[in-house]
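Structure record follows, encoded as structure tokens.
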Amino acid sequence: MQDFFGSVRRSLVFRPSSDDDNQENQPPFPGVLADKITSCIRKSKIFIKPSFSPPPPANTVDMAPPISWRKGQLIGRGAFGTVYMGMNLDSGELLAVKQVLIAANFASKEKTQAHIQELEEEVKLLKNLSHPNIVRYLGTVREDDTLNILLEFVPGGSISSLLEKFGPFPESVVRTYTRQLLLGLEYLHNHAIMHRDIKGANILVDNKGCIKLADFGASKQVAELATMTGAKSMKGTPYWMAPEVILQTGHSFSADIWSVGCTVIEMVTGKAPWSQQYKEVAAIFFIGTTKSHPPIPDTLSSDAKDFLLKCLQEVPNLRPTASELLKHPFVMGKHKESASTDLGSVLNNLSTPLPLQINNTKSTPDSTCDDVGDMCNFGSLNYSLVDPVKSIQNKNLWQQNDNGGDEDDMCLIDDENFLTFDGEMSSTLEKDCHLKKSCDDISDMSIALKSKFDESPGNGEKESTMSMECDQPSYSEDDDELTESKIKAFLDEKAADLKKLQTPLYEEFYNSLITFSPSCMESNLSNSKREDTARGFLKLPPKSRSPSRGPLGGSPSRATDATSCSKSPGSGGSRELNINNGGDEASQDGVSARVTDWRGLVVDTKQELSQCVALSEIEKKWKEELDQELERKRQEIMRQAGLGSSPRDRGMSRQREKSRFASPGK
């Protein structure tokens, strides 16, 4: 109240009016004073309710009409329900439909409605996201007992399914997948969204090696979940959970970074972290009490180990962000450049006599070729004097630029080779022809050396051993290449199977387009016209006449001959009649004109279907004629050979002979 009276007192400013100038000594009237107090209070806006800003306009996506879709075959099962293949009947786009039961698994109606509302709010949040490494959400459709979540369809399988089929991934594949995973996670974090359930089962891979983060079953906006101590809910899988998530002490984006490290260990070992030592409940207690990270495999490179140690920091604030991890040497592949530098220093020392270099090779028989592409074969010495570091800098393997790289580049992997580092390096080195002369000299030296070895009979066995060591790649290289080729073959096979599943949906979509086309609508206006069309095509007489009777009057054959079908026999009821009659001819011309105006996909589809039917009819007719011709040829050959009639006739005559001998009295 004191503030109220103080504001009123400060707002009261009495100014003399023109009448007051004439009557300076007269006090103001009580009514005038009350009016001034009222106006001052009104101007001070004390009793006015605060005006809230109008709510933001609804998103245009939400105002869009519901998607008309049709369910296909079952393609998987998720944490909340089953996943089916579907098709958008308006655009023909393939969908992945996740069906969540909303009636049978809940104790009360309130919990059911709360769960439905949570999922619908989640989809509304995620519909606005668009990134090459993120699964796109399209909307929700509620039914009586299910809630259908419409998602982008990704051909292929998840990382966990690939691990079950092929085993652990080589480090090159892990690097490629990790980079794309970080790109998608960086996009989510920039939009204030935590995934909170990153694992191999929630990462989808298409047949081109492009991965997409999926199953945002536990994601929320941080602004909606955060409290004074951070988010307080625990969702996810225990093996991939960060310690602060298990302890429920509040977590942020750094919990996703911990899950990224656990996913990398999963791809390297083929197993979930901690799964070999503890069950799920025991893993929760162990991670929550010790706060230690999963064991790191010893087979990894130093850069990969350093990457995992940074992701699996015990203190959440010490973990780097997704943007910082994208600049790590393991993700960028800088260890390849360092190895190439060592290779260049070795190749630049070829000024020493070549036999000494070969003696060094023979003295270390256990040395194997690194995956960078060491040039053990003499035939590859043509490129030995080119600087590998410069060539790799000119054409970076991972398509990384100074601005952080383009996210779309990671999806443009070669169709024929899953990872083509060696091919790119060789092609780049081959383009540098300014040192070709010196390279040819070294090649001549290698040929001379080979002839020298051929002259000495005692060195034949050593030469064959050395060539086997240099020509054949190491076991690790063969194993990695075999695994990569198996993964690509599996993804291609998966895409082919899914293409077979989508064929019935496409056929139904095209049939629906043909059904609602203008030409079919015109043909459905009159049933008599369809009957006349059928009689005209089959050359049948009218219903009122018998086929054996002649025409009673007029010439009905005139109308029959004038009838022509614009489609092949297999095109159904969409045929047009051109009967030589005045009124009918005018109406048919109008119909044909309107049909001619129809352009687009429907006409093309009808033409393709009619052509296919016509070709099938021609092929069937040719096959029948070919069978008849072959039968005639066979009979002629048998008659020329003296075999007489056909085998069927001989069988019948043989039966007659048996019956005659069986009954000699007849």
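Every residue, even glycine, has its Cβ placed from backbone N, Cα and C.
Don't look for the substitutions in this one, it keeps the originals.
Feature annotation from Swiss-Prot assigns domain 'Protein kinase' to 69-331; the stated evidence is sequence analysis.
In three-state terms derived from DSSP, VAL83 (ATP binding site) belongs to an extended strand segment. Annotated ATP binding site per Swiss-Prot: ILE75, GLY76, ARG77, GLY78, ALA79, PHE80, GLY81, THR82, VAL83, LYS98, in sequence order.
When secondary structure is read from DSSP and collapsed to three states, LYS98 (mutagenesis position) falls in the strand class. Annotation of the mutagenesis experiment LYS98 to Met in Swiss-Prot: Loss of kinase activity.
The annotation active site, proton acceptor is assigned in Swiss-Prot to ASP197.
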Roughly where does the domain 'Protein kinase' (69-331) sit in mean pLDDT, to the nearest integer? 80
Which residue among the recorded positions ARG77, LYS98 has the fewest other Cβ atoms within 10 Å of its Cβ, if you could check? ARG77
What is the number of other Cβ atoms found within 10 Å of the Cβ of VAL83 (ATP binding site)? 20
At the level of the C-alpha atoms, what whole-angstrom distance separates GLY81 (ATP binding site) and LYS98 (mutagenesis position)? 7
According to DSSP, ASP197 (active site, proton acceptor) sits in coil
